[in-house]
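Written out below as structure tokens is the structure these notes cover.
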Amino acid sequence: MQVSTAALAVLLCTMALCNQFSASLAADTPTACCFSYTSRQIPQNFIADYFETSSQCSKPGVIFLTKRSRQVCADPSEEWVQKYVSDLELSA
């Protein structure tokens, strides 16, 4: 009986540590979200790269990275945003 109690205690401690470890990994992962979009079209020659926001964000978005290392949120349904994304994909 004592062996099974000790084994159960070890199992519970191991589960608690694994759960703690996986929770801390998820908390350290940054998620970039857009809460508003740029109201102006950015000149295409200013754009160096882009990425899409996470599905965990409340609004979908495309984040353009400028050549001056700034991040600009844009509405993915805008025609110019789709063109820039397409052009960046073709040049990659």
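Backbone N, Cα and C atoms are what each Cβ position is placed from, and that goes for glycine too.
No noted substitution is present; original residues retained.
What Swiss-Prot says about the mutagenesis result for Arg40 to Ala is this: Slightly reduces heparin binding. Under the heading of mutagenesis, Swiss-Prot lists Asp49 to Ala and annotates it as follows: Reduces self-association; in BB-10010: Improved pharmaceutical properties. For Arg68 to Ala, Swiss-Prot lists a mutagenesis experiment annotated as follows: Strongly reduces heparin binding. The annotation that Swiss-Prot gives for the mutagenesis experiment Arg70 to Ala reads: Reduces heparin binding. Per Swiss-Prot, mutagenesis Glu89 to Ala is noted as: Reduces self-association.
Taking the features listed in Swiss-Prot, we show where each one sits on the structure.
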residue: Arg40; record: mutagenesis position; contacts (Cβ under 8 Å, 6+ apart): none
residue: Asp49; record: mutagenesis position; contacts (Cβ under 8 Å, 6+ apart): Phe64, Leu65, Leu88
residue: Arg68; record: mutagenesis position; contacts (Cβ under 8 Å, 6+ apart): Phe46
residue: Arg70; record: mutagenesis position; contacts (Cβ under 8 Å, 6+ apart): none
residue: Glu89; record: mutagenesis position; contacts (Cβ under 8 Å, 6+ apart): none
